[in-house]
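Here's the structure we're looking at; comments come further down.
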Amino acid sequence: MKVNLPAFERAGVMVVGDVMLDRYWYGPTCRISPEAPVPVVKVNTVEERPGGAANVAMNIASLGANARLVGLTGIDDAARALSKTLAEVNVKCDFVSVPTHPTITKLRVLSRNQQLIRLDFEEGFEGVDPQPLHERINQALGSIGALVLSDYAKGALTSVQTMISLARQAGVPVLIDPKGTDFERYRGATLLTPNLSEFEAVAGKCKSEDELVERGMKLIADYDLSALLVTRSEQGMTLLQPNKAPLHMPTQAQEVYDVTGAGDTVIGVLAATLAAGNTLEEACYFANAAAGVVVGKLGTSTVSPIELENAVRGRADTGFGVMTEEELRQAVASARKRGEKVVMTNGVFDILHAGHVSYLANARKLGDRLIVAVNSDASTKRLKGESRPVNPLEQRMIVLGALESVDWVVSFEEDTPQRLIAGILPDLLVKGGDYKPEEIAGSEEVWANGGEVMVLNFEDGCSTTNIIKKIQTESEK
C-alpha cells in the first residue's frame, strides 16, 4: 500500500505571528583586543535567515503550498532583507510596518564553530494596534485552509482571541505553537502543539503515559480545544482528541544533529496537510516524518516534497514499511537470499500501547526481519464487535510501520491470517498471549516447512480494552 503525499499545491495557509531576522557573522579569531580582554573576530561571512513566524512560513512554502505571512516589522534594512529572502522562496509577505520600532533581529557572532555573543535588536510590539493584523486575516479567510499563529511572546499576538474567533467563524482551523504557561489566551483553538517541556509547565510533570493522556485531555476540556499534539523529541509525538483514543507516533529520526526549528517544521507541515484536505491524523503522520528529516540537518531548516516523500515512502520502496501481499512476498524472497531470518506475528493493534511496543521489540530480537499482519476493519469488527476498530486499518498500519522494530506491515481480510502465513512461510511464527503453539493459526504450515512457532508473553497491565473503557468513563464524567 502506497501513502500519497497531500496535494500541497492546492493548499493555502496564512501564518500570523512574531517575525524576526536571524543574522550570523562568521570569522576567525587570532588575537585579543587591546581595548578589553575579548577576542577580535575578523568577519568574512555574513548570513541572514528568516526566523520565528517567518521560518514557519518558509516550511509551508518549501512543500509547494501557498504561504502568506503577516507580522509586525520596522521600516529598516532588516525588514527589507526579510521581504527579499522570503520572496525568493515564494512566501507572500504582508507586513504591518511600525515606524517607531525596529524589526526584531538577533545577531550572532561565531568563530571556530562557537557562538561568542548574541545581540538582540528589539522592542516589544505589545502596544501596537492589532487591527491591521485582523484586517489581513479577514481578507484571506476565503482563500486559505488553515491559519497558523506563531507565538514567540514578542507582541504580534496580543489579540489571539480575536484572531481565533475570526477564523473559527469562517470555518478555518487555527493551529498554534504556544509560548509561556497562559494557555487561557489560546482558548477555542483547533490545535495546540506544545513540546513536552511546555506541556508539563502547564499540566505538571507526567510520570506515565496514562498521566500524560489524562492531563492532556483535561487541558483540551479546560480550554475548549479541538485537539492537542504534544511533541516529545526522541519519544515521537502524541495526538489527543476528545472521545478518541490517543494516537502515539514514534520518532522517525535516524540521526539527530540539531533540533533548531523542528517545532516550526511540525506546525508548518500540519497546517499545509490540513489545508490540502487531509485528516488531522494524516497531518500528524506527515509532520512526524518531516521532523525526522529536519533534525538530521544542521541549523534551522525546511523540508522539501522530495525529502518528505522519501521519508514516508522510502521504507516501502527499499523493502520496508506498509506493503501489499505481493510486495511482501518479494521482500521476503530477497531477505532469504541474504540469509536473513524472517519472524512473523499478527494482531488487531487497534490502540498501540506500551505492551504492544515491548512485545514487537522482543519478537524482532528473535530474527533479522519482523512481519506484522494486521486484521482489516471488517475482520476486526467480526472479532472484537461492532464498536471496533477504534482506529481504521490505514492508520493502524502507518503507526506500526513507524516502529523501529517492525520491518513489514501487511493486512488480511479473513478472521485469521492462516492463508497469508501459508503463502509467506516465515522462519519463526510468534504470537502473544496464553495460546498453545498448536492453537496458533498457520502453525501447521510453518512446522511443515521446517520453521518454528513460539508464544511470547504480553506485558502485564496493558490492554486495549481497558484503555477504551477508561476513555469512555472519563468522557462520561
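Note: Cβ is positioned from N, Cα and C throughout, glycine not excepted.
Every position carries its original residue.
According to Swiss-Prot, the protein carries these features:
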type	residues	note
VARIANT	LYS2 to Arg	In mutants SL1102 and SL1027; heptoseless LPS
BINDING	ASN195, LEU196, SER197, GLU198	ATP binding site
VARIANT	GLY236 to Glu	In mutant SL1102; heptoseless LPS
ACT_SITE	ASP264	active site
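Here the features listed in Swiss-Prot are placed on the structure.
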residue: ASN195; record: ATP binding site; DSSP (3 states): strand
residue: GLY236; record: variant position; DSSP (3 states): coil
residue: ASP264; record: active site; DSSP (3 states): helix
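Here the binding-site residues are ASN195, SER197, and the one whose Cβ sees the fewest other Cβ atoms within 10 Å is SER197. Comparing Cα positions, ASP264 (active site) lies closest to ASN195 out of the binding-site residues ASN195, LEU196, SER197, GLU198. Taking the Cα atom of each, GLU198 (ATP binding site) and GLY236 (variant position) are about 15 angstrom apart.
In this structure the C-alpha atoms belonging to GLY236 (variant position) and LEU196 (ATP binding site) are separated by 10 Å. The Cβ of LEU196 (ATP binding site) has VAL230, THR231, ARG232, SER233, GLN235 as same-chain neighbours under 8 Å, each 6 or more residues away in sequence. Sitting within 8 Å of the Cβ centre of ASN195, LEU196, SER197, GLU198, and not among those site residues for ATP, are the Cβ atoms of PRO194, PHE199, GLU200, ALA201, VAL230, THR231, ARG232. Least packed by the Cβ count within 10 Å, out of the recorded positions GLU198, ASP264, is GLU198.
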